[in-house]
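Database features (Swiss-Prot):
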- Leu88 to Ala: Abolishes interaction with FIS1 (MUTAGEN)
- Leu110 to Ala: Abolishes interaction with FIS1 (MUTAGEN)
- Phe111 to Ala: Abolishes interaction with FIS1 (MUTAGEN)
Amino acid sequence: MGSGDTRGESSLVAKPIEIILNKLPHAILAQQQFQKYITSPIYRYLSKLLLFREVAWPESTKDTQKGQVGIFSFQNNYADSATTFRILAHLDEQRYPLPNGAAEKNLPSLFEGFKATVSIIQQRLLLDNVDGATNSDKEKYVQLPDINTGFVNKTYSRIDLTHLLEDVETNVENLSINKTLEMDELTRLDSMINELESRKLKILERVKHIDSKSTNLENDVTLIKDRINFIEEYNLEADREQSLRKQMEEERSSEASSFTQNEEAISSLCDVESKDTRLKDFYKMPHEKSHDKNRQIISETYSRNTTAFRMTIPHGEHGNSITALDFDTPWGTLCSSSYQDRIVKVWDLNHGIQVGELPGHLATVNCMQIDKKNYNMLITGSKDATLKLWDLNLSREIYLDHSPLKEKTEEIVTPCIHNFELHKDEITALSFDSEALVSGSRDKKIFHWDLTTGKCIQQLDLIFTPTHSDIKMPARSLNNGACLLGTEAPMIGALQCYNSALATGTKDGIVRLWDLRVGKPVRLLEGHTDGITSLKFDSEKLVTGSMDNSVRIWDLRTSSILDVIAYDLPVSSLDFDGKLITVGANEGGVNVFNMERDEHWMTPEPPHSLDGDELSRRIAIVKYKDGFLINGHNDGDINVWTL
């Protein structure tokens, strides 16, 4: 095959390509080298053909380089002219106009930014070489050309001024571009700062949530430690608790059959039903309170409005302070407890002898109340965080009969009818009336109970301000009845309920009057400057005693103070029957105030059963009902008076 054949073959190959390519403008050919993002397959194919034509047959592009354009530029054997035009005029997304949002920013182009930056770099290099030191950042963009104003004012050369004007305008334009770049950088930094602020707020919220959880856990730790100290202090780690714990662990680890589990569940339900049944049966039983015919003869021996000492009842041999007592005078039953004595003793008030005892509490009994209406029962509250309802008739029978076992079932008989167990700390005050029981505890909670079912009706939460909750107030020492500074007063020092009305006295010195129907305080009586230890109210008046060495008499109708009685020592206990107020103010005798006659006097110092210092004897608790006054001393003696 000769050279002529080769040229002919080449012309045969190039001829159809020239139909498409020979007529294309040179500008379009130059653009094809940069089309990296073209999506049309035909467009990519045409670009490759253009590049191949320039390399293989450079002479074929001569006509194009001469600028021969026209209608023949779009003629070919593969597509019509309109289709070829659309293909060759295609613009990809990179060549689209900027959106309105970007256009509104009016940012400098890449080339403009490059020009402005290059001029700055050149000036910086020149200054660094000349001065040998770097200027401050504020001079970075203000390196202007040195313009001699005298030359400008004196020259008449239009060419020189034109060149100088161009230089100045160039610098102005560069400064404008630099300002735009800096503002854009500032906007970006503001956006970053806002994002960091948002992240900071989120982190602070997480930290706050973590602090809340940490506080709750710290409260749990404090509660657990207090409970451990409480158990260690009173040595309450009994064998019964150990056996129960061991039994619970065995039940968790064992794989008992479903039949056994059902049987245990049924037995537990039966136990609950038996407890509820016993409580219901207790109210159905006839309750004949112990009545002594000699009581009327004895009471008539002493005339009213005169103070007469009747007897002293020694509570125990250890001389511990009386912590709680109550009595029902018409039937002559007295119940009392002393410090670190877990057993409540029942006395015949007319003969001064013990007729029963109530074992069951695991720690000191702090408060108690005898039902004065229908049932011969007693409710006690203890440091073991439980309340117990006792059958006093049954306690007499067990104590006098000395037969703790039933004949048929051999079941242990206990005078405790029901346990109220919801508080998490020691019980400090209780009061019941009709079918409702209210209890206050060191855990800052007040529970309202239904006596017929033994279930809690509602919970009342006390809220103290930080200044009140953290203050250290004086409190009565249980082992000597004296007031010791530096100890913390009871959170709930006293309370009394009557129907739906409830009055509470707390360590912040505030008396709160509650409506049990809504479970909220309706009035606050503020006046005491220290913790309240006792209170009593009737239909018109409320009397309160406090650690601030005072007794205050309030008018419930106007919430105003009617009278204030000051003492030398803190008030540990008081009682009120509408006419007489009896006050134990850590003195040897009981202070009596007759409101009708406005008279004050003190009971004389009675003889006591234990040897000791007369000056160290203090009144720890007082109770007054129907002309009978009973007070408990810090040495364990109980005195009975008629007023």
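Going from the start of the chain as shown, residues are counted 1 onward.
Glycine residues also receive a Cβ, built from the backbone N, Cα and C atoms like all the rest.
Original residues only.
The DSSP secondary structure for Leu110 (mutagenesis position) is helix. Around the Cβ of Phe111 (mutagenesis position), the number of neighbouring Cβ atoms within 10 Å comes to 8. For Leu110 (mutagenesis position), the count of additional Cβ atoms within 10 Å of its Cβ stands at 8 [all protein chains shown].
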